[in-house]
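Asker: Okay, here's the structure, questions in a sec.
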Amino acid sequence: MDSLLARVKRAADADALNPAQEGVTGGPDAAGLPDVSTSSPGGGGAGDKLKEKMDEYKDKLINEIENLPIWAIVLIIAGSLLFLVCCVYCVCRRSCRKRKKKEGKKGLKGAVDLKSVQLLGNSYKEKVQPDLDELPVNMEDNEDAESTKSEVKLGKLQFSLDYDFQKGELSVNVIQAADLPGMDMSGTSDPYVKVYLLPDKKKKYETKVHRKTLNPVFNESFTFKVPYAEVGSKILTFAVYDFDRFSKHDQIGQVQVPLNSIDLGRVVEDWKDLQSPDTESEKENKLGDICFSLRYVPTAGKLTVVILEAKNLKKMDVGGLSDPYVKIALLQGTKRLKKKKTTIKKNTLNPYFNESFGFEVPFEQIQKVTLIITVVDYDRIGTSEPIGRCVLGCNSSGTELRHWSDMLANPRRPIAQWHTLQEVPEKN
């Protein structure tokens, strides 16, 4: 029995040993197992499929972009650039905020504790805050120093005088000026000289304007009728101005020559430093200024006058104001061709009008007419009084002649200019 069991056991062990050897020597096909090296469930097969899908999506995207119109492509690119710029701006702004916060914290570290300063007593206060009684003295010293520094040379003027005793005439020659200050933004000036006799100023002459120069050469002569008996009471005045078409002319300086202080028996030629105009000479403009434009169309024979505004008019009423209006008169010789006037502006010394007036003036008559613009103070009860006037035409002089000439030289173009009002002669 024991021998039978031993034989059965050996046979079973032999059967179990043979299949195991076949599985080892026969390879995967013999054992019925799958080839792990070539086909695994999570291996290269799935990766190849993913790559194929990506290539497919890429091709579709390229095809769609190629089919898009040009404006859509440009819009996409612009949007992308805008997004990029916004991102950069946000990053820069955030970094700047962080930097400011850091600087603020640094500044706070150096702040002074006011309580601790108060505890230091008067010794610290005296060092930091000086005695207030000393401040005015120091300030006055500084003002004196600044006033001496602010003294600016106004330049100088050369002129000559020759008096004819037989005719009772004074010939004045304005030769030149030198080292004038720059009155314009460009550092230059447009100087001209007014020449008149004080105290009456009945006759006033002006030189030509010299553009953009600080050393003008005039060489212009003028003659005043002055009887010898009146020579001693006259003061010859040279007032140098900077010409400005659109605003009031600025006075640079003046030279005053009392005729009783010079030897009229010979020709006098001299240089004089320009002095600042005093209050009396500034009253030359006491009547005020007026601004108006002139426009002439030769083909239509039409002269257009636009009264724009006036300023610094003379006070004519008891209350220190005026009720101004402007009269425009067109004359040929002594004959008045046309007369017009603006509206009345109540209680003002700086009226604004902006009123236009037209006159029919044929081209052959434009050289013969005279335009008189008069500012009048309206009075309801009594007689309206004239404040001052301007006379323009080919026979006028100074800024008035210059304005008239500019109008004729620029047809169809309005030429605006400020004028100083002159006294209206009394009627006989």
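Cβ coordinates are placed from backbone N, Cα and C, and glycine is handled just like the others.
Where a substitution is noted, the model still shows the residue that was there originally.
The Ca(2+) 2 binding site annotation in Swiss-Prot covers D184, D242, D244, D250 and is backed by sequence analysis. Feature annotation from Swiss-Prot assigns Ca(2+) 1 binding site to D184, D190, D242, F243, D244; the stated evidence is sequence analysis. Taken from Swiss-Prot, the feature Ca(2+) 3 binding site covers D244, S247, K248, D250, and the record attributes it to sequence analysis. What Swiss-Prot records for D317, D323, D377, D379 is Ca(2+) 4 binding site. One mutagenesis experiment catalogued in Swiss-Prot, S123 to A, is accompanied by this note: Loss of phosphorylation by PRKC2.
For each listed feature, how buried is it and what is near it?
Answerer: Sequence-distant neighbours of D242 (Ca(2+) 2 binding site) (same chain, six or more apart, CB under 8 Å from its CB) are M183, D184, S189, D190, P191, H249, D250, Q251, I252, listed in sequence order.
DSSP assigns D244 (Ca(2+) 2 binding site) to coil in the three-state reduction, outside any helix or strand. Within 10 Å of the C-beta of D244 (Ca(2+) 2 binding site) there are 15 other C-beta atoms, taking all protein chains into account.
According to DSSP, D377 (Ca(2+) 4 binding site) is assigned to a strand segment. In sequence order, M316, D317, S322, D323, P324, S384, E385, P386, I387 make up the list of same-chain residues 6 or more apart from D377 (Ca(2+) 4 binding site) whose Cβ falls under 8 Å from its Cβ.
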Asker: For the recorded Ca(2+) 4 site formed by D317, D323, D377, D379, name the remaining residues of the chain with Cβ within 8 Å of the site's Cβ center, in chain order.
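Answerer: After dropping the recorded site residues, what remains is M316, L321, S322, P324, Y378, S384, E385.
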Asker: Taking every protein chain in this structure into account, which of the binding-site residues D250, D323, D379 has the most other Cβ atoms within 10 Å of its Cβ?
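Answerer: Per the Cβ count within 10 Å, the most buried is D323.
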Asker: Between the Cα atoms of D379 (Ca(2+) 4 binding site) and D244 (Ca(2+) 2 binding site), find the distance and write it as a whole number of Å.
Answerer: 34
